[in-house]
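Chemist: What Swiss-Prot shows for this protein is this:
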- E46 to K: No effect on charge selectivity for paracellular ion transport (MUTAGEN)
- D55 to N: Decreases ion conductance and cation selectivity. Strongly reduces Na(+)-selective paracellular transport; when associated with Q-64. Does not affect the integration into tight junction strands (MUTAGEN)
- D55 to R: Reverses the charge selectivity for paracellular ion transport, favoring Cl(-) transport (MUTAGEN)
- W63 to K: Does not affect assembly into homopolymeric strands, ion conductance, charge selectivity or pore size (MUTAGEN)
- E64 to K: Impairs the charge selectivity for paracellular ion transport, favoring Cl(-) transport (MUTAGEN)
- E64 to Q: Decreases ion conductance and cation selectivity. Strongly reduces Na(+)-selective paracellular transport; when associated with N-55. Does not affect the integration into tight junction strands (MUTAGEN)
Amino acid sequence: MSMAVETFGFFMATVGLLMLGVTLPNSYWRVSTVHGNVITTNTIFENLWFSCATDSLGVYNCWEFPSMLALSGYIQACRALMITAILLGFLGLLLGIAGLRCTNIGGLELSRKAKLAATAGALHILAGICGMVAISWYAFNITRDFFDPLYPGTKYELGPALYLGWSASLISILGGLCLCSACCCGSDEDPAASARRPYQAPVSVMPVATSDQEGDSSFGKYGRNAYV
C-alpha cells in the first residue's frame with residue numbers, strides 16, 4: 001500500500017511541476033478590458049515578463065518590460081519565487097526517480113530509498129509553497145488596485161494563469177506529502193535490515209557426566225577380558 005501511495009505522490013508531484021512550468025510563461029496572468037477605445041485597443045493582458053494588447057481586429061502586439069529595475073518589487077519577487085519553485089521541483093523529480101521502490105538505480109537499499117523519497121517530497125512541498133506565495137502575492141496586488149477607487153492606472157482582473165498556478169502548487173504540495181510518507185514505513189519493510197545485524201553463534205550447554213557414566217566409561221576402558 002505504501003508503494004502505491006509513494007508512486008501516486010511522485011506522479012502528482014510530476015504533474016504539479018509540469019503545470020508550474022506552463023504557468024510561468026503563460027501570458028494571461030492578469031487581463032483588462034479597456035472600454036474607452038474599442039478601435040485601437042480592446043484587451044490588455046500581462047504576465048511577469050511582457051505585456052500584450054489586442055485591437056478590435058484581433059491583432060495583438062507584445063512588448064517586454066523595458067527595465068527590470070523599473071518594475072514593481074512584487075513582480076521581481078514573483079519571478080524569483082516561480083523560478084525557485086521550478087528548480088526545487090526539478091531537483092525533487094530527480095531524487096524521486098532514484099528514491100522510488102519500483103526503480104533500481106545504483107542498487108540502493110530500501111532505507112536509503114526512503115530517505116531520498118522523503119527528501120524529494122520535502123523539495124516538492126517547498127516548490128508548491130513558493131509557487132503558492134508568488135501567485136497569491138500577484139493576485140493580492142491585482143485585487144487591491146481593482147478595488148481602490150483612487151488608483152489612476154489601468155485596472156486588471158485575475159487571469160486564467162493564476163488559477164492554473166494555484167492548482168499546480170496544491171498538487172505539488174500533496175504529491176510531496178505522499179512522498180514524505182515513505183520515510184516512515186521504508187525502514188520497517190527493509191528485508192536487508194536483518195542481514196546487516198551481527199552474527200551471533202548459538203549457545204549450547206554441554207551435559208555434565210554422572211557417576212554411572214564414569215563407571216561405564218572406566219569399564220569400557222579395560223575391556224571384558226581384563227576380569228577373566
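Including glycine, each Cβ sits where the backbone N, Cα and C put it.
Don't look for the substitutions in this one, it keeps the originals.
Distances, neighbours, how buried they are, the whole picture for these features please.
Modeler: Just so you know, the Cβ of E46 (mutagenesis position) picks up 21 other Cβ atoms within 10 Å once every protein chain is counted. DSSP assigns E46 (mutagenesis position) to a strand.
DSSP classifies D55 (mutagenesis position) as coil under the three-state reduction.
Around the Cβ of W63 (mutagenesis position), a 10 Å sphere holds 9 further Cβ atoms from the protein chains shown.
All protein chains shown were included, and the count of other CB atoms within 10 Å of the CB of E64 (mutagenesis position) stands at 9.
In the three-state DSSP assignment, the secondary structure recorded for E64 (mutagenesis position) is strand.
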Chemist: Would you mind checking how many other C-beta atoms are within 10 angstroms of the C-beta on D55 (mutagenesis position)?
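Modeler: I count 15 other Cβ atoms within 10 Å of it.
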Chemist: What whole-number Å value do you get for the CA-CA distance of E46 (mutagenesis position) and E64 (mutagenesis position)?
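Modeler: Cα-Cα distance, E46 (mutagenesis position) to E64 (mutagenesis position): 10 Å.
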Chemist: Could you give the Cα-Cα distance between D55 (mutagenesis position) and W63 (mutagenesis position), in whole Å?
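Modeler: Roughly 15 Å, rounded to the nearest whole number.
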